[in-house]
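Features of the protein shown, as given by Swiss-Prot:
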type: MUTAGEN; residues: CYS109 to Ala; note: Reduces activity by 90%
type: MUTAGEN; residues: CYS130 to Ala; note: Reduces activity by 70%
type: MUTAGEN; residues: CYS137 to Ala; note: No effect
type: MUTAGEN; residues: ARG151 to Ala; note: Reduces activity by 75%
type: MUTAGEN; residues: CYS262 to Ala; note: No effect
type: MUTAGEN; residues: ARG284 to Ala; note: No effect
type: MUTAGEN; residues: CYS304 to Ala; note: Loss of inhibition by N-phenylmaleimide, but no loss of activity
Amino acid sequence: MATSHPLAAAAATSSSSATFRPPLRFLSSPPSSLTLNRRRSFPVVCAADADAKETTKKPTIPDKAPAAGSSFNQLLGIKGAKQETNIWKIRLQLTKPVTWPPLVWGVLCGAAASGNFHWTVEDVTKSIVCMLMSGPCLTGYTQTINDWYDRDIDAINEPYRPIPSGAISENEVITQIWVLLLGGLGLGALLDIWAGHDFPIIFYLALGGSLLSYIYSAPPLKLKQNGWIGNFALGASYIGLPWWAGQALFGTLTPDIVVLTCLYSIAGLGIAIVNDFKSIEGDRTLGLQSLPVAFGMETAKWICVGAIDITQLSVAAYLLSTGKLYYALALLGLTIPQVILQFQYFLKDPVKYDVKYQASAQPFFVFGLLVTALATSH
């Protein structure tokens, strides 16, 4: 599975999890004991035990690699990627750039909700740095560590991905994990100094999201083994954490916003479930209790759309109750097309139409997030 932090977070999605997975995807953070271990079953990563020769070994293409693949898919880190031997392209693939936009958007929503963002050079620059922390650094960290611990699943579902295929060595993967993590935390600390915070809230959001990402993917907790807890953690990483980071950067993170974004994270749970359907075979084989495995595809697809739709309708009702009539109507207007697309694609066949459904429905969802952010800023 792939995995969403204030940035990071969550997402993790296109690999064995899905496109929304682990997400400012402030997501996982490996402890200092993270090491590289060559055994097929790795509770931890043990760089110290890795053969030094692996760092210089050239990437290889498996004998059974697909005859053709898309270079574009490879760069985005999604299924159907072309086999690549360029180590930097492989590194980029592991970070799954396709999962960065939700985190970047979350930062934008948080900045809008603060009511204090201005189109000045300084504010725009600060927001870009926050987006870099949430997307390339912390989401990239989350996706890489998720792929590391998912290699057994990927060996079943997508055996030609970089790690199970041997296209990148163990030491190279571990190095990437630490560079992205430390880079993201460093940017978080820089943003706190830049914003003049007495308490380094952005740094701690990044640290917390990184830890969440780690326990999402790694044993012994491995939250993703539970469909409810894992997918909610993913939703929070992709929606809540980046929003909080953006709002804290330009304003004050208030309790009502925390509650509202946690509610929205339930919709993120539903979106994360979409990605579980394509991994049902590998999840069942390895004992992961994703919702499609636990409840069956028919029930799980209704849980999925229910989480997405009921959450947005609840937020619209909340906005209406606070006198934000036009914002509530706008959110309702953005929810209706999602329901139509669910019946048109997802509910018919969640495996066949998962990509088409997400590509067509998610734009309405993310604009609904922005509508909510603008409503709370007034």
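Placed from the backbone N, Cα and C atoms, the Cβ positions cover glycine too.
Sequence unchanged from the original; the noted substitutions are absent.
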Inset, instruction - Select the most exposed residue of CYS130, CYS137, where exposure means the fewest other Cβ atoms within 10 Å, treating these as the mutagenesis positions. - result: CYS137
Inset, instruction - State which of the following mutagenesis positions has the fewest other Cβ atoms within 10 Å around its Cβ: CYS109, CYS262, CYS304. - result: CYS262
Inset, instruction - Please determine which of the mutagenesis positions listed here (ARG151, ARG284) has the lowest count of neighbouring CB atoms within 10 Å. - result: ARG284
Inset, instruction - By CA-CA distance, flag whichever of CYS130, CYS137, CYS304 among the mutagenesis positions is nearest to CYS262 (mutagenesis position). - result: CYS304
Legend entry - Inter-residue Cα distance where the pair is ARG151 (mutagenesis position) and CYS109 (mutagenesis position), in Å: 34
Legend entry - Cα separation, ARG151 (mutagenesis position) to ARG284 (mutagenesis position) (Å, whole number): 15
Inset, instruction - Report, in whole Å, the straight Cα-to-Cα distance of ARG151 (mutagenesis position) from CYS304 (mutagenesis position). - result: 26
Inset, instruction - Using C-alpha atoms only, work out the spacing between CYS130 (mutagenesis position) and CYS137 (mutagenesis position) and round it to an integer in Å. - result: 10
Inset, instruction - Round to a whole number and give the Cα-to-Cα distance in Å for the pair ARG151 (mutagenesis position) and CYS137 (mutagenesis position). - result: 21
